[in-house]
Amino acid sequence: MLTELVDLPGGSFRMGSTRFYPEEAPIHTVTVRAFAVERHPVTNAQFAEFVSATGYVTVAEQPLDPGLYPGVDAADLCPGAMVFCPTAGPVDLRDWRQWWDWVPGACWRHPFGRDSDIADRAGHPVVQVAYPDAVAYARWAGRRLPTEAEWEYAARGGTTATYAWGDQEKPGGMLMANTWQGRFPYRNDGALGWVGTSPVGRFPANGFGLLDMIGNVWEWTTTEFYPHHRIDPPSTACCAPVKLATAADPTISQTLKGGSHLCAPEYCHRYRPAARSPQSQDTATTHIGFRCVADPVSG
């Protein structure tokens, strides 16, 4: 069963920020047309339905192309994906390779490797999906992925606040999204009841009634990443064509939005609508998922 769509009216808003990270600038006015967005990220159960109906094989389940990785040992080109692995203690936060490992056999069915499964995670957002996997699901569903502008417009929920829920990170001490609780990357206190992804819909909706726009998993958009916003005319801010057909291009990075359960104030203060991060199209990880959008039905 596909996720319920929430109709958004479209309009103009101030996109970006100059308060946190340089790639979020400049602040600029963007206009998006009316569209509909899925209320929550695509879940494991929904992605399983897609795979069952189509026989689709994700990027993480396919051997790596030796031509794209010259000099890499053939034994290291087996199917797999990136898995977050907590460190034993405090580390230099400038080197992400200390807490990310390439794990053979990791994929959406086995997000942490061959010995893991999703038997008790049907309602969690699907992870270990690369960009073409998200595009394929969206096409099957008769939908598409959002542009970065559409995603940020939806996440803001009709406000100009710093966070999707207001200007305070923890209003009244309340945790508003599934983000890292403890000291990154070695101790997660599990204060929210989960260490890792949480079932969708466990936190308050934003002003548009959308769930999990912030935290839990980063979400793919169709917008290629540049180290600052590219200012496009308002008429082109929505519905950018998806250039990808059936294969990922590791030389192209897409823009991720929303932050994830691995975001912490001291490392990745990106659990905000304006925040953005690059990710190569061919990479699947334990903290990236997606949701779809749809255009209004004409008639």
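Glycine is treated like the rest: Cβ placed from N, Cα and C.
The number of other Cβ atoms within 10 Å of the Cβ belonging to Cys263 (mutagenesis position), over all protein chains shown, comes to 25. According to DSSP, Cys263 (mutagenesis position) is assigned to coil rather than to any helix or strand. Swiss-Prot lists Cys263, Cys268 with the feature Cu cation binding site, giving similarity to another entry as the kind of evidence.
One mutagenesis experiment named in Swiss-Prot is Ser260 to Ala, and its note says Strongly reduced formylglycine-generating enzyme activity. A 10 Å cutoff on Cβ-Cβ distances gives Ser260 (mutagenesis position) a total of 30 other Cβ atoms nearby, all chains included.
While the structure shown retains the original residue, Swiss-Prot records the mutagenesis experiment Cys263 to Ser with this note: Abolished formylglycine-generating enzyme activity.
A C-beta separation below 8 Å, combined with a sequence spacing of at least six in one chain, links Cys268 (mutagenesis position) to Phe184, Gly259, Leu262. Under its mutagenesis entries, Swiss-Prot includes Cys268 to Ser with the note: Abolished formylglycine-generating enzyme activity.
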